[in-house]
Amino acid sequence: MMMIIDCHGHYTVLPKAHDEWREQQKAAFKAGQPAPPYPEISDDEIRETIEANQLRLIKERGADMTIFSPRASAMAPHVGDQSVAVPWAQACNNLIARVVDLFPETFAGVCMLPQSPEADMTSSIAELERCVNELGFIGCNLNPDPGGGHFKHPPLTDRFWYPFYEKMVELDVPAMIHVSGSCNPAMHATGAYYLAADTIAFMQLLQGNLFADFPTLRFIIPHGGGAVPYHWGRFRGLADMLKQPSLDTLLMNNVFFDTCVYHQPGINLLADVIDNKNILFGSEMVGAVRGIDPTTGHYFDDTKRYIDALDISDQERHAIFEGNTRRVFPRLDAKLKARGL
């Protein structure tokens, strides 16, 4: 029996008190005052937000499990400094842990990181360790541009990131490369910034040789890999011009794309261009695009329909829906095996 595992979910409709505390935290930082205590949020409040949104859609669309992380647009590491980013990340990750505890058969946790633009990765390493070792999380979201749309951080191949990669390898967890909200008025967050960052991340990796130093490091580039599959020939050609090995050798044992692509022709192209072993089912439901496609009558983000419609073998479909995700997230695989799955 095949499981349908969605590798890309965010907690986008949250208890009101959580969002209110965030606004209070930001206001307190601006005023030079300590943030108020985090509010008490009941299990029932969490259940209400999940049952009315992600859990309902998971059941309606025929999936089994979602890998769940904090709301991407609200990670906002560019707000404040480490005194803001660390407690915010902890609060968001703790909320994800509570969702997983309430619905352990349906959700697995992935953490956000307190990546203030001026900070090194020390606090992020500590939060990753806490979330994996204490909360049972299976991965993280790594922001390649904590400044929010100006791309001033070193490329992902730079040694700035190496201490964090070392911890990822030690814990055997992957990272989804995921930016947050845009503070650049020329760059719409979900329509421009997300897709640009996905593409930029891939090109950064192409220009270096990161996986020679970290052969077991694993990255998921979301939103179908940005522009990469559509311009696969360009990237193959650039690798050749830069005297790099082929993409299959240089990157594609370590880099994976999800299926957060919101129309059938786009998914068809992804599956045609990218090797089956590198594609993970994802939807980012109740996320960037929440409406119904008037040409199909179905939600744009109901990506399972697109995978179901692909002209591929049952074995290839199983790999996209389950097998690849269990391979990329070995801690999830261990949890499922412990349940006899």
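Placement of Cβ uses the backbone N, Cα and C atoms for every residue, glycine included.
Bear in mind that the values here come from a model prediction, so they are computed numbers and not experimental data.
Annotated active site, proton donor/acceptor per Swiss-Prot: GLU284, in sequence order, evidence recorded as a curator's inference. In sequence order, HIS8, GLY9, HIS10, PRO222, HIS223, CYS260, ASP301 constitute the residues six or more apart from GLU284 (mutagenesis position) in its chain with CB-CB distances below 8 Å.
The Zn(2+) binding site annotation in Swiss-Prot covers HIS8, HIS10, HIS178. In this structure, HIS178 (Zn(2+) binding site) belongs to neither helix nor strand by DSSP; it is coil.
Within 10 Å of the C-beta of ARG71 (substrate binding site) we count 21 further C-beta atoms, all protein chains included. Residues or ranges marked as substrate binding site in Swiss-Prot (evidence: experimental evidence): ARG71, ALA72, SER73, TYR194, HIS223, ARG290.
In the three-state DSSP classification, THR190 (mutagenesis position) falls within a helix. Using a 10 Å Cβ-Cβ cutoff, THR190 (mutagenesis position) registers 16 neighbours. Experimental mutagenesis is annotated in Swiss-Prot for THR190 to Ala, with the remark: 2.4-fold reduction in catalytic rate.
In Swiss-Prot, a published mutagenesis experiment is listed as TYR194 to Phe, annotated 7.8-fold reduction in catalytic rate.
As a published mutagenesis entry, HIS223 to Asn appears in Swiss-Prot alongside the note: 91-fold reduction in catalytic rate. 30-fold decrease in affinity for the substrate KCH. The Cβ of HIS223 (mutagenesis position) has 24 other Cβ atoms within 10 Å, all protein chains considered.
Here the residue is the original one, but Swiss-Prot notes a mutagenesis experiment at this spot, GLU284 to Gln: Loss of enzymatic activity. GLU284 (mutagenesis position) falls outside any helix or strand according to DSSP and counts as coil.
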Of ARG71, SER73, HIS178, ARG290, i.e. the binding-site residues, those within 10 Å of THR190 (mutagenesis position) when Cα atoms are compared: SER73
Residues near the substrate site, ARG71, ALA72, SER73, TYR194, HIS223, ARG290 excluded, by Cβ within 8 Å of the Cβ center? HIS10, THR12, ALA189, THR190, GLU284, GLY287, ALA288
Listed binding-site residues among ARG71, HIS178, ARG290 whose Cα sits within 10 Å of TYR194 (mutagenesis position): HIS178
Around the C-beta of TYR194 (mutagenesis position), how many further C-beta atoms are within 10 angstroms, looking at every protein chain? 24
Tell me, by DSSP, whether ARG71 (substrate binding site) is helix, strand or coil? coil
Taking each of the binding-site residues HIS8, HIS10, HIS178, ARG290 in turn and counting other Cβ atoms within 10 Å of its Cβ, which one has the fewest? ARG290
